[in-house]
Amino acid sequence: MAFDLPNDFRCPISLEIMSDPVILQSGHTFDRVSIQQWIDSGNRTCPITKLPLSETPYLIPNHALRSLILNFAHVSLKESSRPRTQQEHSHSQSQALISTLVSQSSSNASKLESLTRLVRLTKRDSSIRRKVTESGAVRAALDCVDSCNQVLQEKSLSLLLNLSLEDDNKVGLVADGVIRRIVTVLRVGSPDCKAIAATLLTSLAVVEVNKATIGSYPDAISALVSLLRVGNDRERKESATALYALCSFPDNRKRVVDCGSVPILVEAADSGLERAVEVLGLLVKCRGGREEMSKVSGFVEVLVNVLRNGNLKGIQYSLFILNCLCCCSGEIVDEVKREGVVEICFGFEDNESEKIRRNATILVHTLLGIPMSS
């Protein structure tokens, strides 16, 4: 039996199901291959809004949507084998679940059951996501985030994360007070709740106005930095991703630096968290970030190790960071030369990534004192 694919899963450019969804700074999601080709062709506007993009547009992985897409084949196979009336029944079923969730007389056990089933429904159906939002259930979900019951808190955060997949909900959730709850969870929640809360911040931060709101909210950034320092692998990865999303907004870079993040990010990068290198690649654009990086002992060695063993994105950012630091310090130039970076850069001449080739060329010119030709 045939079934309809959710439009949310299709790239607006290729119209194909996305295999690696990424979020453009305009807030819209595209398949990485398609939007990268758009950017590499010299386009500096959003394909949908036509609004201008920065010279080097940031592409933020949409982990939540990717997870939904990966699960979709399994779910859709089960759904397609059901009678159409049963699929339609899920919509009427969702209304009963919403009623239970918002009812003041419902027990925690009843609310947990409703949340669990709504999370499952909203994962794959944008119309149900809109229905939940329009019904006023967001307030009830936010109240559950305040609960001392960790399971109830985790399910309510998961529901809010699913709702945030709708672009129209991103600003609305912030207006409803979700940031305060997220910050509290980042401070005192369970490990799973902290990871989901950080992922929710990433989803909300794809909207420019939310970047500013989140960044200026007391303790929001410091809570992420703290999670990066003491969290488990999942928590650290999600906190670094959230910081990356927030730091695409220039005013947030100083805030992140002022929270003492640079040594923590360097340590994370040294332990293999390459998302931390990407955050440093944004922080190096502000003066305070460069000053803090120059103070961290062994930082150049960490970046050189990424050049030798990292993925393409990590190499790209490491080259960029080294060039920024070398432009400001002769001592760092000498250290970078001693680490054999000139030779490493020559090895990138035939790299598949145009950005890596360009960054390597620029760094070599900086290290050798050769002006770049216009």
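For all residues, glycine too, the Cβ spot is worked out from N, Cα and C.
Sequence unchanged from the original; the noted substitutions are absent.
Taken from Swiss-Prot, the feature domain 'U-box' covers 4-79.
Here Swiss-Prot notes a natural variant, LEU70 to Ser, with the remark: In strain: cv. Cvi-0. In the three-state DSSP classification, LEU70 (variant position) falls within a helix. For LEU70 (variant position), no same-chain residue lying six or more positions away in sequence has a CB closer than 8 A to its CB.
Remark: GLN104 (variant position) has no non-local neighbours by Cβ distance under 8 Å and separation of at least 6 in sequence. Looking at Swiss-Prot, the entry for natural variant GLN104 to Arg says: In strain: cv. C24 and cv. Cvi-0.
Among the sequence features in Swiss-Prot, the natural variant ILE179 to Val is noted as follows: In strain: cv. C24. Residue environment of ILE179 (variant position) contains 20 other Cβ atoms, counted within 10 Å of its Cβ in all protein chains. In the three-state DSSP classification, ILE179 (variant position) falls within a helix.
Listed in Swiss-Prot is the natural variant PRO191 to Ala, annotated as follows: In strain: cv. Cvi-0. Applying an 8 A CB threshold to same-chain residues 6+ apart, the list for PRO191 (variant position) reads GLY231, ASN232, ARG234, GLU235.
The natural variant ARG308 to Lys is recorded by Swiss-Prot, whose note states: In strain: cv. C24. Using a 10 Å radius centred on the Cβ of ARG308 (variant position) and all shown protein chains, the other Cβ atoms total 13. ARG308 (variant position) falls within a helical segment according to DSSP.
According to its DSSP assignment, GLN104 (variant position) is coil. Each residue contributes its Cα atom, and for ARG308 (variant position) and ILE179 (variant position) those atoms are 39 Å apart.
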